[in-house]
Amino acid sequence: MAPATPKTSKTAHFENGSTSSQKKMKQSSLLSFFSKQVPSGTPSKKVQKPTPATLENTATDKITKNPQGGKTGKLFVDVDEDNDLTIAEETVSTVRSDIMHSQEPQSDTMLNSNTTEPKSTTTDEDLSSSQSRRNHKRRVNYAESDDDDSDTTFTAKRKKGKVVDSESDEDEYLPDKNDGDEDDDIADDKEDIKGELAEDSGDDDDLISLAETTSKKKFSYNTSHSSSPFTRNISRDNSKKKSRPNQAPSRSYNPSHSQPSATSKSSKFNKQNEERYQWLVDERDAQRRPKSDPEYDPRTLYIPSSAWNKFTPFEKQYWEIKSKMWDCIVFFKKGKFFELYEKDALLANALFDLKIAGGGRANMQLAGIPEMSFEYWAAQFIQMGYKVAKVDQRESMLAKEMREGSKGIVKRELQCILTSGTLTDGDMLHSDLATFCLAIREEPGNFYNETQLDSSTIVQKLNTKIFGAAFIDTATGELQMLEFEDDSECTKLDTLMSQVRPMEVVMERNNLSTLANKIVKFNSAPNAIFNEVKAGEEFYDCDKTYAEIISSEYFSTEEDWPEVLKSYYDTGKKVGFSAFGGLLYYLKWLKLDKNLISMKNIKEYDFVKSQHSMVLDGITLQNLEIFSNSFDGSDKGTLFKLFNRAITPMGKRMMKKWLMHPLLRKNDIESRLDSVDSLLQDITLREQLEITFSKLPDLERMLARIHSRTIKVKDFEKVITAFETIIELQDSLKNNDLKGDVSKYISSFPEGLVEAVKSWTNAFERQKAINENIIVPQRGFDIEFDKSMDRIQELEDELMEILMTYRKQFKCSNIQYKDSGKEIYTIEIPISATKNVPSNWVQMAANKTYKRYYSDEVRALARSMAEAKEIHKTLEEDLKNRLCQKFDAHYNTIWMPTIQAISNIDCLLAITRTSEYLGAPSCRPTIVDEVDSKTNTQLNGFLKFKSLRHPCFNLGATTAKDFIPNDIELGKEQPRLGLLTGANAAGKSTILRMACIAVIMAQMGCYVPCESAVLTPIDRIMTRLGANDNIMQGKSTFFVELAETKKILDMATNRSLLVVDELGRGGSSSDGFAIAESVLHHVATHIQSLGFFATHYGTLASSFKHHPQVRPLKMSILVDEATRNVTFLYKMLEGQSEGSFGMHVASMCGISKEIIDNAQIAADNLEHTSRLVKERDLAANNLNGEVVSVPGGLQSDFVRIAYGDGLKNTKLGSGEGVLNYDWNIKRNVLKSLFSIIDDLQS
């Protein structure tokens, strides 16, 4: 929802919430004030409405004496808010005349103006009925208002003097007729920034503002009844178009011109707009290419020189920026508002119903929002997939006048560009998980042209690709890069993209191959942004990247480069280094490069880590739904959702890394399991850690903002407090007998942590940082800062002395200073004491109780005070930057190592809570790593789970009744492969996924939801599940099946776990059966992995009934043949299923009986005919008439062993393509083959 802003109301709030007669009387008295008689000869002046700033309440303090006799710095006392204040000018004859001579008929709702009364009065009764006004700060904005505002708004228009009864449900922003005039940009800027000198703009609801001059232009605001987004149902039903889910209520931002007719005004504007911006009709890029051109660059816009010559300074300032980021939504700062022009304004209107201003600005269509709502509206555009550019004022109006006087326009420049993949502001980040922006580059396998390679290797490289990638989480500043060689199917790229799932991708135009491009887009996050940039000029090559790093001076010297950057450049990894260059260009364009690259948080990414962790490739991550489900792409029901119980944001991001790379080494797994056991038993330690971690903010992201100097002061204080909490934890754990990884992580805290944290304990006034969001250093810390503070105190003392003098002079102790908008330190004097006011004092405001003045000396001191505070504000910002720089000096040596340790401990707590949450039964897995004593090679793997449940079903269940458990045993005493058959929907796929999930949990160091678990460490899980085609990647169902199967055959080892579901069903029955039989034999005999093959080919089991490493399994069911009802028991038993029972499932789905009966007859005939043909062929091939079937796999193996390369994994060997084919595996091959022969003979 949009940030709600209190709306300025032209009427008082009444307790009953309705427009009572008292309210009308009050409004009448307000209007009659403007029509009172003025002595003749008084020069007439225009009636000015207050700026937004003058409509706010300013809390003030009473003047008190210092107990030590000195003067206190508090110069203000509270105002009596029962006084009703009204708006006026020094003279009002023009208004009186306009009202009396108006040619337009008056509305029935208009109030009569009493032109004979010299002064307007308001009764106490009126005031008593408007108590809800008290102590409310008033801010005018385009967009929001309170629900309790009156339904009717009365607006006095200039010249005509007509009071308009507004029935609009929108807020409107109405500048003066000259505001935004193309010939008066300077004044336009000045008026937008009025009120900057004071944070609040007045302490009364309706203030008598007597202007000194008539030349200044003011904005008039027309606010009408409109609910705040926080308090109104966004999807309310009205006559307008239906709101979108995130759509804010209708708003308008309408510059007003004092034309006689709104229709003629709008028509005139539209005509001028069309004439001046005719070149926007046929959009072209900066090189004048039309949209139809393949090389069209949507980021730029061509503006003809004739248009440039007609632009005002303000227009030039805007279009200079907008033309270079035509694909961005540009928020342009104007005073206390951000404005959208032309295409951006129209888009805002179409998407979010932000109203288009009727009169525009400088002939540009516009919509506007208050500056305080920028983050909300920027986030709305970003969620819709747009980029947002923020153009801010680099100086205040006062600073501009101090710099060059009244000439010129306020400096503005592009502050930042916000995109969904590169957000750094904590308020705009809605997830604790990392969001990545990735740059990718592709080159052919022979890119490096290595002449020393033999011809066969060169031919192989022609079928490979080289990829370079670099990706960054801009919120933390962590940048990772890599270069890798991939196969023709881009297997590794698929894995990388599945792990990273970037929100934004930068790629060189026409660089990626068709397949790589499809993989990148298919595996990126939903609504990801894809940026195609120019080769060389924007996506830097290796040499250009090096030159940019040197010229931009991210690092002091070349020796100061991060190790991975230095290594890539020195070793000639040009593709990876160029990928970093592509990312560097994009960060420069976003104006993030200085802050992020200089952090030196650059590492090499290893997406496999095969030596230290289990490998989960991209297909497996998708098939097992590790991070996102296949239903809606969220994490509901995923394994990550089960494990994501970390307390700190850093811990949640670390947990994702842990889950991508489960442990592989037995000692590492056991150590983590010991830690989990320790935390499960030591409740006190757990509570201590959890309480401490719950107090920690997102330190990793805050450190990045400290480095970029964008952190808020109060957040900087939070960082120091958080590290103080950490050293308290460290101190309290000194005497604890910590076990496992907890002890390892606690001891990894840097030695200088305590000293570094204590040096910041008293660096500045902490409480002021929390309460006032300012840094006040200890006296003597900064000389310039001390001088500035002394100057402000000196001015306050002088003002205090003058005030005390005035009190004595007027013999009135109630004289005080008041701030009202940009007029600060105005002298407020009770009416009873104003008769002695000197004639040279200038009256600034008045009500029935007080009048406010400026004397010459106070006006001068007030101006000096404003300038002093402006200078002090700059010093405060500079001081914060220097403090951030000092803190950031220990980023890599102290702060980040500490955060890493905390994140790891938090992950241990998360695994502990997951283990506790599994319910009963659950157990600690037993890890067994068997090695051949003679050859020191790993023996074949095995696993055994008793009464295993799927952990993502019925989370937190306390009994096993909620899910039907199953025993799973592969390897060791049982065959390594299970050939699983059964009816459709009987639970085969669930069994397959459940086995894989259990293995991952065990190697994560977590308890497993079963009665007992014993397994060897599994090096890789590979899956072939489902029968979906892949339109995004241009692959058919059968192609997807075979491509995934090839990866299994290439990468699997005797310690891998394979899951293959219904291989071959994408092709014809004969082709599919042949492929399934061949693959199963090769895996069972030569690769010797653990795994399951689920199939509906009933005869496949008979082909392997003699194979010692294939075990037939089935899912049990109960069948009622009469009604064709099937009861699924979800229990896995040994044996072969009687069939797939497809007709029964069809009946359960409601297909008509006639169709099912016909299908059953056809199926019976087909099965009978197929069996007769097979038996006849077998009999014809047997001389003795006996039907003996020799498996095709056995025949092939003997041919290769006898006539090929024998027991080798060469092209003609029996184990062709097998990754690991050592002597133990070869011995098992021979055992299997001879076992099959023995069974055939028997």
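Quick reminder: no glycine exception, Cβ is built from N, Cα and C everywhere.
At each noted position, the model has the original residue.
Source: prediction; values computed, not measured.
Marked as ATP binding site by Swiss-Prot: G982, A983, N984, A985, A986, G987, K988, S989. Annotation for S989 (ATP binding site): spatial neighbours L1025, D1061, A1094, criterion Cβ-Cβ under 8 Å with sequence separation of six or more.
Taking Cβ-Cβ distances under 8 Å and a sequence separation of 6 or more, the neighbours of R412 (mutagenesis position) in its chain are Q317, F332, K333, V391, D392, Q393, R394. Under mutagenesis, Swiss-Prot gives R412 to A with this note: Completely abolishes mismatch repair.
Under mutagenesis, Swiss-Prot gives R412 to G with this note: In MSH6-7; partially functional in a mismatch repair assay.
Where Swiss-Prot documents K848 to A as a mutagenesis experiment, the accompanying text is: Fully functional in a mismatch repair assay. In the three-state DSSP scheme, K848 (mutagenesis position) falls into the coil class.
The number of other CB atoms found within 10 A of the CB of R852 (mutagenesis position), across every protein chain shown, is 23. Annotation of the mutagenesis experiment R852 to A in Swiss-Prot: Moderately reduced activity in a mismatch repair assay.
According to Swiss-Prot, the mutagenesis experiment K988 to A carries the annotation: Impairs ATP binding; reduces catalytic activity 13-fold for ATP hydrolysis. DSSP assigns K988 (mutagenesis position) to a helical segment in the three-state reduction. Taking all protein chains in view, 25 other C-beta atoms sit within 10 angstroms of the C-beta of K988 (mutagenesis position).
Quoted from Swiss-Prot, the note on mutagenesis experiment S1036 to P is: In MSH6-4; defective for ATP-induced sliding clamp formation and assembly of ternary complexes with MutL alpha.
G1142 (mutagenesis position) counts 15 other C-beta atoms within 10 Å of its own C-beta, drawing on all protein chains shown. Swiss-Prot documents G1142 to D as a published mutagenesis change and attaches the note In MSH6-2; defective for ATP-induced sliding clamp formation, but assembles ternary complexes with MutL alpha.
Fewest Cβ neighbours within 10 Å among the recorded positions N984, S1036: that distinction goes to S1036. Sorted by the number of other CB atoms within 10 A, the binding-site residues G982, G987 start with G987, the lowest. Taking Cβ-Cβ distances under 8 Å and a sequence separation of 6 or more, the neighbours of A985 (ATP binding site) in its chain are F1128, V1145. G1142 (mutagenesis position) carries a helical DSSP state (H, G or I).
G982 (ATP binding site) sits 91 Å from R852 (mutagenesis position), taking the Cα positions as reference.
For G1142 (mutagenesis position), the nearest of the recorded positions by C-alpha distance turns out to be A983; the candidates were K848, R852, A983, S1036. Taking the Cα atom of each, A983 (ATP binding site) and S1036 (mutagenesis position) are about 25 angstrom apart. Cα separation, N984 (ATP binding site) to R852 (mutagenesis position), rounded: 87 Å. Checked against G987 (ATP binding site), the mutagenesis positions K848, R852, S1036 differ in C-alpha distance, with S1036 being the nearest. Around the Cβ of A986 (ATP binding site), the number of neighbouring Cβ atoms within 10 Å comes to 25.
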